[in-house]
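To keep things clear, I will list the structure first and then write my remarks on it.
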Amino acid sequence: MASTSRLDALPRVTCPNHPDAILVEDYRAGDMICPECGLVVGDRVIDVGSEWRTFSNDKATKDPSRVGDSQNPLLSDGDLSTMIGKGTGAASFDEFGNSKYQNRRTMSSSDRAMMNAFKEITTMADRINLPRNIVDRTNNLFKQVYEQKSLKGRANDAIASACLYIACRQEGVPRTFKEICAVSRISKKEIGRCFKLILKALETSVDLITTGDFMSRFCSNLCLPKQVQMAATHIARKAVELDLVPGRSPISVAAAAIYMASQASAEKRTQKEIGDIAGVADVTIRQSYRLIYPRAPDLFPTDFKFDTPVDKLPQL
C-alpha cells in the first residue's frame, strides 16, 4: 500500500518499506515501482508532462508540436488546456489571411497574475543561478500570499522578490537584499517591507544569517585562494565569539574579515572590490574593520602563512 506525505502542499508517493527509495516509473503500464523490493506502490499513473506530436505530412520531416502543456498544481485548474498552433498550409487561413483556428483559452485573472509572477520568479532565479527547488518554494510562497490577499496594494513583482529572498533563506542558500534587487526592478526598501509583511502573514520564520552563509561565495567571486577563505571565516567567527562587532550585520562583518585576511596574504583585495561583491559600502567595511583590528593577532588561525605581518596591516 502506498503511503503519502505532503511537502509544500504537493503529494509524494513512497514505498511503506523503503520510504527513501526513488521510485521507478513504468510509463507503459502506468505503475510506480520500488527498486528495493519490487512493490508496486502506485498504478494507473497519469503522465502530467507536456505532450509532443508530429503532424507533418512528410514522414521524413520532423516537426514535433506541443499539444498539451505540463500540469501546474499551483493554478486552480492545473493549467490543463488545449493550445492550437499556427497553421502553415493554405487551408489554415481564411480569405482575408487570418488563421481559421485560434486559441480560445479561458484563464481566471488570479491564475493569470500568478502565471506572470511565476515567470518573473524563474527569470530572477536564472539570473543568479538558483536551482529549481528554490523556484518551486518561491512559487508556493507567492501562491499562499496571493490567495490570502494579506499584501493587497503591494506590487506582485515586489512580493515575488521578497518570496525569492525568503525561499533562499529557508533552503539554506541565502542571498543578500542587494543581490535580489540586482535581478529585479524593486528597491531594497520595498523588498524589505514585503519580507516582514510576508513572514507575519504566513506566520513563518527564517533562520538567522551568519557570516559563514556568504563567505564561500564572496571569496569565490573575488577569486581568493582557499587559505584566505579559511582565514576570513575564522576571523569572522572569532570576532562574533569575542563580541567585537555588536549590532553589525553578518554581511558587513564577513566583508571586513575578507579584507583583513586578504591584506595579510599575497592576494590583496581593496575595500571597493570587496564591497562590490558583498553589496556593502566602503565605509561600512571600514567601520566593521576598525572594530576587529585591535584584536587582529587573536583572530587569525594559528597555521596562517602571513605575507604581511599583523602589525603592518592597514589601520584605516
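Cβ atoms here come from the backbone N, Cα and C positions, even for glycine.
Heads up, this one's the original sequence, none of the swaps are in it.
Record features (Swiss-Prot):
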type	residues	note
BINDING	Cys15, His18, Cys34, Cys37	Zn(2+) binding site
MUTAGEN	Cys37 to Ser	Does not inhibit interaction with TBP. Inhibits the recruitment of RNA polymerase II into the initiation complex
MUTAGEN	Glu51 to Arg, Ala or Asp	Defects in transcription start site selection. Supports a level of transcription equivalent to wild-type
BINDING	Arg53, Thr61, Lys152, Arg154, Lys189, Lys196, Arg248, Lys272, Ala281, Thr284, Arg286, Arg290	DNA binding site
MUTAGEN	Phe55 to Ala	Partial loss of HIV-1 Vpr binding
MUTAGEN	Lys189 to Glu	Inhibits interaction with SSU72; when associated with E-193. Reduces interaction with SSU72; when associated with E-200. Inhibits interaction with VP16; when associated with E-200. Inhibits RNA pol II transcription activation induced by VP16 but does not affect basal transcription; when associated with E-200
MUTAGEN	Arg193 to Glu	Inhibits interaction with SSU72; when associated with E-185 or E-189. Inhibits interaction with VP16; when associated with E-185. Inhibits RNA pol II transcription activation induced by VP16 but does not affect basal transcription; when associated with E-185
MUTAGEN	Val283 to Ala	Reduces DNA-binding
MUTAGEN	Arg295 to Glu	Inhibits interaction with RNA polymerase II; when associated with E-286 and E-290
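Sparsest Cβ environment among the recorded positions Lys152, Lys189, Arg193, Arg248, Arg286 (other Cβ atoms counted within 10 Å): Lys152. Taken residue by residue with DSSP, Cys15 (Zn(2+) binding site) is part of neither helix nor strand, so it is coil.
Ranking the recorded positions Cys15, Cys34, Lys152, Lys189 by Cα distance from Val283 (mutagenesis position) puts Lys189 first.
Counting only same-chain residues at least 6 apart in sequence, those with a Cβ under 8 Å from the Cβ of His18 (Zn(2+) binding site) are Cys34, Glu36, Cys37. Arg248 (DNA binding site) falls within neither a helix nor a strand when secondary structure is assigned with DSSP, and so counts as coil. In sequence order, Pro16, Asn17, Ala21, Leu23, Pro35, Glu36, Gly38, Leu39, Val41 are the same-chain residues whose CB sits within 8 A of the CB centroid of Cys15, His18, Cys34, Cys37, the residues recorded for Zn(2+) being left out. The recorded positions shown are Lys189, Arg193, Arg248, Ala281; of these, the one with its CA atom nearest the CA of Arg295 (mutagenesis position) is Arg248.
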